[in-house]
Every structure is written in C-alpha cells, then in structure tokens.
Amino acid sequence: MSDKPDMAEIEKFDKSKLKKTETQEKNPLPSKETIEQEKQAGES
C-alpha cells in the first residue's frame, strides 16, 4: 500500500452514489449559563 491515493480510483469515483445526510450536532457546546453554574458548583 502506498501513501498516495490512486488517481484512477479517484477519477472513477461516482459522487452521485454518495447520500446527502443531515448533520446532527452530537456534542453541542454548553451555554454560558451552564458553564457559570458548573464553575460555581466547583468552587463551593
């Protein structure tokens, strides 16, 4: 196996076979309020 991708393989790749997927955020960032509450809980 070489590190470089096989250009012939890339050229014959059919993009239409790819399915469109809806991106779902799995790890939404906590809100500022949540962060502040956790900070205060950790300090007490």
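Here the Cβ of each residue, glycine as well, is placed from N, Cα and C on the backbone.
On a predicted model such as this, the values are computed, not experimentally measured, just so you know.
The local packing around K12 (mutagenesis position), expressed as other Cβ atoms within 10 Å of its Cβ over all shown chains, amounts to 8. Among the sequence features in Swiss-Prot, the mutagenesis site K12 to P is noted as follows: Very weak actin binding; no inhibition of actin polymerization.
The local packing around S16 (mutagenesis position), expressed as other Cβ atoms within 10 Å of its Cβ over all shown chains, amounts to 5. Per Swiss-Prot, mutagenesis S16 to A is noted as: Binds actin 2.5-fold less than wild-type; little change in inhibition of actin polymerization.
Around L18 (mutagenesis position), no same-chain residue six or more apart in sequence has its CB under 8 Å from its CB. L18 to A or P appears in Swiss-Prot as a published mutagenesis result, with the remark: Very weak actin binding; no inhibition of actin polymerization.
In the three-state DSSP scheme, S16 (mutagenesis position) falls into the helix class.
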